[in-house]
Structures are given as structure tokens and as C-alpha cells.
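Asks: From Swiss-Prot, for reference:
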type    : residues               : note
BINDING : C343, H345, C366, C369 : Zn(2+) binding site
DOMAIN  : 11-45                  : domain 'SAP'
DOMAIN  : 115-280                : domain 'PINIT'
MUTAGEN : L141 to A              : Greatly reduced interaction with STAT3
MUTAGEN : R143 to Q              : Abolishes interaction with STAT3
MUTAGEN : R143 to N              : Abolishes interaction with STAT3
MUTAGEN : C343 to S              : Loss of promotion of IRF1 sumoylation, as well as of autosumoylation; partial loss of suppression of IRF1 transcriptional activity
Amino acid sequence: MAELGELKHMVMSFRVSELQVLLGFAGRNKSGRKHELLAKALHLLKSSCAPSVQMKIKELYRRRFPRKTLGPSDLSLLSLPPGTSPVGSPGPLAPIPPTLLTPGTLLGPKREVDMHPPLPQPVHPDVTMKPLPFYEVYGELIRPTTLASTSSQRFEEAHFTFALTPQQLQQILTSREVLPGAKCDYTIQVQLRFCLCETSCPQEDYFPPNLFVKVNGKLCPLPGYLPPTKNGAEPKRPSRPINITPLARLSATVPNTIVVNWSSEFGRNYSLSVYLVRQLTAGTLLQKLRAKGIRNPDHSRALIKEKLTADPDSEVATTSLRVSLMCPLGKMRLTVPCRALTCAHLQSFDAALYLQMNEKKPTWTCPVCDKKAPYESLIIDGLFMEILNSCSDCDEIQFMEDGSWCPMKPKKEASEVCPPPGYGLDGLQYSAVQEGIQPESKKRVEVIDLTIESSSDEEDLPPTKKHCPVTSAAIPALPGSKGALTSGHQPSSVLRSPAMGTLGSDFLSSLPLHEYPPAFPLGADIQGLDLFSFLQTESQHYGPSVITSLDEQDTLGHFFQYRGTPSHFLGPLAPTLGSSHRSSTPAPPPGRVSSIVAPGSSLREGHGGPLPSGPSLTGCRSDVISLD
């Protein structure tokens, strides 16, 4: 029970990081707040406290409270008998400093044997930094050194010192480049790098959390923070080498000091190193890539045959493969086609553009398959070099099953440019030219403005005026009907329209008028109707009522200047009305005669002369109807 209480005391002193490590070691869920994690850890301790879990708790506790090394004076204090003072005179016991009370003394003599101090981290671990393509290492100023946590404080601090030899100093000074209007820069630089303290493989740059660096007492600028991926996440900096040449003392006699502050993380140590490097450009790397040579084209042909080989298990067989000769980065024709050895595709990208892109922002990712394509794995494709040299007028090729290729030239389709449609006389003239009118027919046409003194907007080309005498036939009226026109006293009226010029037949025949089918089909019973006769004319504005009695017409006759007959719009309906009235109504009384104007045929058929009908009205003159 005493041992269980001690373990419980250790668990309750853990932070969130220790609780998560303990629960992860035991295979439990390690997500949640601190009180939830603590409850899970205590439940683990009570339910199944295996020896491995107990050892893990003790290990975490030793790391949480590292044992302080005691000096001779501290050991003499602990070896004094109880009740005695350090000077040996009797008196009250002097309190022992809390820092001298190690975890072993707090747990008792039984557990002191089990408590061992953590193994110290090596000062210079066997850490190897991953080489950078744009930097050539000239020398190592500080070997990879461990940034180990030395106390239980949240923030750690470490001090480092390095010095430059006269030869190194001379290399830096001779590489100085001063550009007009810009600050001086050095091609050979003093470079500071951070990484994880791991010896399994070459390490990439990795910044500790909350990193601050001072070089010779001056704060060193670091890369800016990246935008957080989620709310509440701790901002991080992009890990990359730091150029500390502007802050270094360029002297062979005065050393340089570096002070590093960072936040410690449980179970994770970091390493620091300083190098003397020479910065390279994209052009230099391209020359080095060319110096490596061009890959044999047979390798690419073998890859093509492998891709186009028919798979017996697949129902779809690929017989050809299209590849573009345009770079996916710059959308331009390839100059130096290259790809990584780890890429499984044939599509290449331009080496110069790829190196320039990574010089600005080193990602080293293939633009085709988005996989890692480091500089060391880049190769120049010899087959694509042959294709680019032999085919300069195409941007796409097609590979066959045997490894051969053929250019894919774009099909040039003759596209007829349709001019915008013209309106009015311009459109008519343009259509006449397009239809190939003979030169002798292209005479100057007399232009007549149809909008002058015209009241009709629906007619494009008005026909010539013709005088059409209209007659009407009397039909019997209904008994007691009122409002019919009488046949004996119906006065004649003239439909008046403004004077308009007429168009010659030669002009109408020369115009290329097209036949347009009707948008809506008309029935057989209304195809003979003259729809223009239903338009409103002056007689409808100023004349009396269409159907009225003889007495009322005589009474109101002096108020109207013009009197017109309604035959121009009731004519088409007269045959139908007449037949119905004859069959259903008797003859009208002799004292009162009603009639409806009804021509024998449609107005369109009667343009040439009088229409045949029944007896005409007495004292009625022919009406002049204009078809405008």
C-alpha cells in the first residue's frame, strides 16, 4: 500500500506531457484536459499496475524532478545526527534547504536505492545534418551539440562560442559583394542550423519551440511564423538555415558568442551546429546537373514499353501514350528535360525553372506527381533531348508500344467568321453582296424614307394604293334588334390616310427578300382573312358606332366629320354571320331594315375591282380603303 501511495503521489505531480506519455505507453487514450488525463492515469494505477507501468512512472518522475548533485558541504549537512547544528553545538535543528531534499529522501530509505539519476546526454552526439543543394560546406565551426534540458524550468538557455581562423576570415572577406543601392552580402557565410538530436539518419532543419537567438548580444532575425493550421495551435516558424554573417565579428582574435533560448519538450532534445558555407545559384546547380551527364534514352524506351505492355488481367489495353513537351511549371517548351529517379511518370519538367523555383523557396517537390524530388535524384532524360532536337514545331508527342514516337500536330480547322447581322438597308445590301448578285444588277437604288408621314410600323414595304369599291348585302336582323345599319340611308365615307410615295416594281424585284416560314401555323379557316384590315384607322377614331340604328345615326351625324363603313373589318365575318342569321331568324319587319356590310370575298382577293355580292345599298358610294 505504501508503494501504491508513492506511485499515486508521483502521478499527481505529473504535467500534461508526462500524463500523455504514460497513457500512451499503457495503450490508453491520451486526449483530453489535464484533470481527465489525471483521472485516467489514477484509474490505470488502481486497476492494472503492471511492473512496466510502475517503472515508467518512476522514470517520468525522475525526469520531472532531476536529482541535484550534492557538494561536500551539502553532504556534511545530510550526514549530521538529528538535533545537532552544523557547528556541532547543541541547539535547534537548522532547516535543510528544500533543494537538498532529493526525491530519494522524500520517498524514504527503501526507495532510495531504486532512484537513479537520468543518464546525461552526450555533448557532441553523432548527428549528421542533411546536405543542402544550394550550400557547399567549407568548414565546421561548431560540431552538432546537444541542447539538453538541465533544469525543470519551462524555458532553457544555452551558450556557445566559436572563432574564425585567418584563412576562414580571408575567405569571407574576399567573397563580399557590394551592389549599388543595396547592403553588402557575402557569398561565403557563417551558417547556424538546428535539428532534432537523432542519430538514425541525416537530419533536416528543425527549430525548437519559442526559439530566440542572440549573436554577440544582438538579436538574430528568424524566419516569420507560418499561419496556424487550426485555432489555438502554437505558431511555428519554417525551419531553414540562418545566416549569421552580418552579426559575426569578422576577426581572427575575438571570439563570437551565441545565446540560444527555447522551450523544453519532454522526451525531445535538439542539436545546434555552425558551418562555414558557400552559397550557390541555380545556374551553378544546372551546370553541375549537366556535368553528371544525360541518361541513356534506352532507359526511357524500356519504361515506355513497360507501361504499354498489355496486362492479361485488365480488360482495357493501352496502345499509345501522349506526353507533352511543355513544362508544367512555366507552360513553355522544355529546354533541359529532367525528372527524378523516384518518379514513375514519363512527363518531364524544365530543370532550369525547377532549380530557380527551389532557390526562392526550397520544397524539392515534383510538379507532376507531387512527390519528393531532391536535387541528388534529378536526371536529364536523353530520349526527350533527342525529341526536342529533332522536332521543333510540335508541343505534344505520342509514344507507341515499340518505344517509337510521332508528333501530334494540332488540327487547323478553317473557321468561317460570321459577320454580325445587319439591320435596315445596310443588312439588305450586305446580304445581296453575299449571295453573289451580278455586277450589272448592282445599280444605285433610290432610297425612299418610309417613316415620313407613315402611321404604320408593322409594314416593312408598303404596297401600292388601290381603290376598292365595297358593296354590302342586306341580311335579316333579329326581331327587336337595334343598332343595325339601314340599307337605304347609309351614307358613304372615305378612309383617309396620309399621302405616301410609291415604290417602283424594279426596286422591289431587285431586293433579295427571303421567304420566312410562319412561326405559328394558321388554321385552314383563317388563312384567307386579311389581318391588316383589323388595324385601327381614322374612321374608328372619329366615325359613329359601327352598328347603330338609322335614327340614331341621323341624329348624331352632324357631330362627326367623317363617317366610315365598318365593312373593312366586318367583311370577313359576314358570310358566317349571314348564314347563321338566315337559318335562325325570320325576315325583318317592313318598317325597320337592318343590314351588315358583307363583301362576297376577302379584301385581299378584291383589290382589283368590285366584289360580287348581293344588292348594294341605296345611295351608297364606293369607299376608298388604303392598305397602309
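Glycine residues also receive a Cβ, built from the backbone N, Cα and C atoms like all the rest.
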Asks: Take the C-alpha atoms of C369 (Zn(2+) binding site) and L141 (mutagenesis position) and report the distance between them in angstrom, rounded.
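Replies: Cα-Cα, rounded: 39 Å.
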Asks: Of the recorded positions L141, R143, C366, which one sits closest to C343 (mutagenesis position) when you measure Cα to Cα?
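Replies: If we rank L141, R143, C366 by Cα distance to C343 (mutagenesis position), first place goes to C366.
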Asks: Let me know how many other Cβ atoms fall within 10 Å of the Cβ of L141 (mutagenesis position).
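Replies: Excluding its own Cβ, the number within 10 Å is 20.
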Asks: Rounded to the nearest angstrom, how far is the Cα of R143 (mutagenesis position) from the Cα of H345 (Zn(2+) binding site)?
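Replies: One finds 41 Å between the Cα atoms of these residues.
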Asks: Pick the one among the recorded positions C343, C366, C369 whose Cβ has the fewest other Cβ atoms within 10 Å in this structure.
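Replies: With the recorded positions C343, C366, C369, fewest surrounding Cβ atoms within 10 Å: C369.
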Asks: Given the Zn(2+) site residues C343, H345, C366, C369, which other residues of that chain have a Cβ within 8 Å of the mean position of their Cβ atoms, reported in sequence order?
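Replies: Filtered neighbour residues, in order: R339, A340, T342, A344, Q347, V368, D370, K371, A373.
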Asks: The domain 'SAP' (11-45): mean pLDDT?
Replies: 84
Asks: Can you give me the Cα-Cα distance between C366 (Zn(2+) binding site) and R143 (mutagenesis position) in Å, rounded to a whole number?
Replies: 33
Asks: Using all protein chains in view, find how many other C-beta atoms are within 10 Å of the C-beta of H345 (Zn(2+) binding site).
Replies: 14
Asks: For the domain 'SAP' (11-45), DSSP counts of helix, strand and coil?
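Replies: Computed counts for the domain 'SAP' (11-45) are 25 helix, 0 strand, 10 coil.
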Asks: Inside 10 Å of the Cβ of R143 (mutagenesis position), count up the other Cβ atoms and send me the figure.
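Replies: Total other Cβ atoms inside 10 Å, all chains included: 15.
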